[in-house]
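Below: one structure, written as structure tokens.
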Amino acid sequence: MSSQNSFMSSKKDDKGKNIQVVVRCRPFNQLERKASSHSVLECESQRKEVCVRTGEVNDKLGKKTYTFDMVFGPAAKQIDVYRSVVCPILDEVIMGYNCTIFAYGQTGTGKTFTMEGERSSDEEFTWEQDPLAGIIPRTLHQIFEKLSEIGTEFSVKVSLLEIYNEELFDLLSPSPDVGERLQMFDDPRNKRGVIIKGLEEISVHNKDEVYQILERGAAKRKTASTLMNAYSSRSHSVFSVTIHMKETTIDGEELVKIGKLNLVDLAGSENIGRSGAVDKRAREAGNINQSLLTLGRVITALVERAPHIPYRESKLTRILQDSLGGRTKTSIIATVSPASINLEETMSTLDYASRAKNIMNKPEVNQKLTKKALIKEYTEEIERLKRELATAREKNGVYLSNENYEQLQGKVLSQEEMITEYSEKIAAMEEEIKRIGELFADNKKELEECTTILQCKEKELEATQNNLQESKEQLAQEAFVVSAMETTEKKLHGTANKLLSTVRETTRDVSGLHEKLDRKRAVEQHNSQVHENFAEQINRRFSVIQQTVDEYSVKQQGMLDFYTNSIDDLLGASSSALSATATAVAKSFASVQETVSKQVSHSVEEILKQETLSSQAKDDLQKLMTAHRTGLEQALRTDLLPVVTAVLDLNSHLSHCLQSFLGVADKIDSHKEDMNSFFTEHSRSLHKLRLDSSSALSSIQSEYESLKEEIATAQSTHSEGVNNLISSLQNQLNLLAMETRQQFSGFLSKGGKLQESVGCLQQDLDLVSSDAIECISSHHSKFTEQSQAVTVEIRQLAGSNMSTLEESSKQCEKLTNSINTICQESQQWCESAGQKMDSLLEEQVCYLHSSKKQIQTLHKDVEDGCGSSVVEITDRVNVQCQAQEKALTSLVEQVKDDKEMLGEQRLELNEQVQSGLNKVHVYLKEELRNDVPTGTTPQRRDYVYPSLLIKTKPRDVLLEQFRQQQQEYLESICSVISEAVEPPVEQDSLEDEPPVAVNDSVISEKSCIDLSMTCQEKGGVPFFQQKKALRKEKENRGNATLLERSKIMDEVEQSLPKSKLPLRMQN
């Protein structure tokens, strides 16, 4: 394909060259701005495109794009147009080519400005330097510069022709009368060229003369003011520049090279309604538009390669004949307006320019003339002019008046035009005849070929008819077999419908079962998913509770450590205070000792006197004390020690129970996922157990409180008795009082420990029971057996705890009874000892009265000496009490805070347990999905369907039946035909139409064959369609007769010779 394109392009280059088309758009003028017109043109100089917006302003789709050789926008300058368009053409003119540049477009778009230009208003520029100068002055200026640079001999001749109202005028004529019309003739040397008789050619020697010539021609040219342009050109102008250049060959021969440049400024097309032209201006506009319309038709004919080009319809096109499709290099400058009010004229101009781009010229270099040939031509021209001059002087030739001469010349011109037109028509007719002859020969060959093909086709038709006859017989047999198969097929179709209905029912039932299984599967999947989620949540919840319990145990351990440290600090402070008090007391006793030592010596004598009396009393009192001690020891050993051991055993047993409860709690934690059914019963039983335990412990606490009160009363009574005894027996009874106080403090400490152990036991029981209740209430298990086992174990532990509490209460009762007996015995002993001591006291009264004064004086001295020390000790004790009170207050506050924190922790655990219970309820009541019956599951039933299929008879049996039916139908039809025979036809009618009778016999013979075939075909028709088949046979028989007659007529027509008329006559 590429080689073919290259070949075509090379062939195109050999044939010629397209006309160069340039588009120039001028800026907006004042009239367009006043009319508020917008721009409809977009000039792309780089892409050489002009885009016209044919729709509204915002319509992006209504655009049309044209592509040209060059495009100049409104900002383009005169020098830019000249350098791009004219400079290359000027070089070709100097090379010897004929070139043409003409401006085309609407009036007022800048054609004259482009070709001629204007003079600047300040007149400080020369023609060649003026930025407003057009193509014509710049071209002549550059011609002289280039020819001067080359250095050859040259001559330049210019002419300026005006075409006004289809008349030719010479604008450079020396006569002042511009109205002299010029005549135009065909150039005999150039078939496409013209000669204008009387056109003045002026030789130009320098550029200054050129500018004078241009000014003179512009002054004579027809211009007028219209609404479109104040200086509108009313005529076409053709400025021709002919250059003769001298060349010398290698051999020394002198040649003359001729180049010609035509610069054409066309008058603009205009809308008379818009331009406001009337009368004379309207006629001018009509002639201008007529010539431009002819130019457009010439361009269209050249583009479409029409056989006739209407050059002679206008003088403008006759002058431009060689430039349009001839041997001249042509460039067209199309000037347009960007305003929307001139859109129609702009589109028309661009369409003409786009079509003109396709015109093909064949530029040729002008033949170079030798000096001798040119001199010979000039000599012949001089001789011809001399003869015409001599004839005019001598009046020997033919003399005609001007009117006759002009009339004769007009006839000659019209005849020449007619001859030209007729010659063109003759040439066209000859080409048409030649084309028709070739077409006739081709048709004749095709006819011969068709005849041979027709003969072959007739032979093939005969063979095909024979084959058709055989095929009909086979078709009849096959039709009978097919009809039998159709009946079998219908029966099978009914059976298949029954089977399909059964299959549909079974399929519907199976789909219902599958839907039931899908629903079951969906419920199971949902429950398994919910179960997994519930297990994960419960594990997560118990791990959180376990973590919380660990944190709380750590916090409680911290609280215990804090309490221990606080008590240790308090004990340390107390010990330090006691040590300080002891030192102060020692100092006071040291000061008192001095005073007492003075009286001791005096008292020794008196004590020695009383020693004898006290010794006897001492012995009696020692006897009583030993007896009382042994009694107390025996009572303590026999009564209190077993109770204490029993209480200790009870404490260990309760600790063991606590450990067992902890083990049970661990078991409950291990089986927390298996408890489900007996949640309420376990909660109630544990709650009852906790109440019983708390009531028992409260009873123990009350008994302990009563025991403590009794011990306190006993201690107070004993202390009173001891104080009474001390007053009489100071030194002897101090030891007894100390021992008794130690014993009672031991009892109280043991009782406090017992209370602490019982309180801890109660707290532990409360914690264990509450933990058990919370754990059991927050976790429902599915395995009831393990829950029952745990319940039995808890009940056993509860029973053991109850028995332990009963034993503890019994031991406490025993302890109370023993303590009461001891107190009674002590009271009796005290009474007996008091009676004995009364006697002794009476004896000592006298001595005491005597010693009283001494002791009082000593007492005063001791009081005076110990007053200061007592005050000091009191102050220290007060300070120590205040410090201990502060410490105890802070400890009490800390205990309250810890108690509140424990309450908050308990509430938090209760909330977590309650949330776990809620999740369990949600799991059991909401998340678990039940399989709800829908009522669409199919029931079991029996299906009824046919089990046997019908089979068609064998082919041999069917064919035998077909032959029998065919024989029967043939016999019946032959009998019907014999009965329906028509009467004999008259001889005259037979003699009148002999060929038709022959044809009828042939037709009847063929119809009999067709009838037999139809009978055979009818044999295969089912019995319920045989009547319809008979009616169709009659219709087919008539159709067959008509078809045979038409075939015979066609054969007769083919046998007759046909007249072969030429195609021209038929047309």
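Backbone N, Cα and C atoms are what each Cβ position is placed from, and that goes for glycine too.
Modelled residues match the original; the substitutions are not represented.
Now, the feature entries from Swiss-Prot:
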- GLY105, GLN106, THR107, GLY108, THR109, GLY110, LYS111, THR112: ATP binding site (BINDING)
- 18-359: domain 'Kinesin motor' (DOMAIN)
- THR937 to Ala: Disrupts spindle binding (MUTAGEN)
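Recorded residues LYS111 (ATP binding site) and THR937 (mutagenesis position) have their alpha carbons 97 Å apart, per Cα-Cα distance.
Packing around GLY108 (ATP binding site) is summarised by its Cβ count: 27 other Cβ atoms lie within 10 angstroms of its Cβ, all protein chains included. The two recorded residues, THR109 (ATP binding site) and THR937 (mutagenesis position), show a Cα separation of 93 Å. Separating the Cα atoms of THR107 (ATP binding site) and THR937 (mutagenesis position) is a whole-number distance of 94 Å. Shown are the recorded positions GLN106, THR107, THR109, THR112, THR937; of these, the residue with the fewest other Cβ atoms within 10 Å is THR937. For the binding-site residues GLY105, GLY110, the ranking by surrounding Cβ atoms (within 10 Å, all protein chains) places GLY105 first.
Rounded to a whole number, the C-alpha distance linking GLY105 (ATP binding site) with THR937 (mutagenesis position) is 91 angstrom. Separating the Cα atoms of THR112 (ATP binding site) and THR937 (mutagenesis position) is a whole-number distance of 100 Å.
A Cα-Cα distance of 95 Å separates GLY108 (ATP binding site) from THR937 (mutagenesis position). A helical conformation is recorded for THR112 (ATP binding site) in the three-state DSSP classification.
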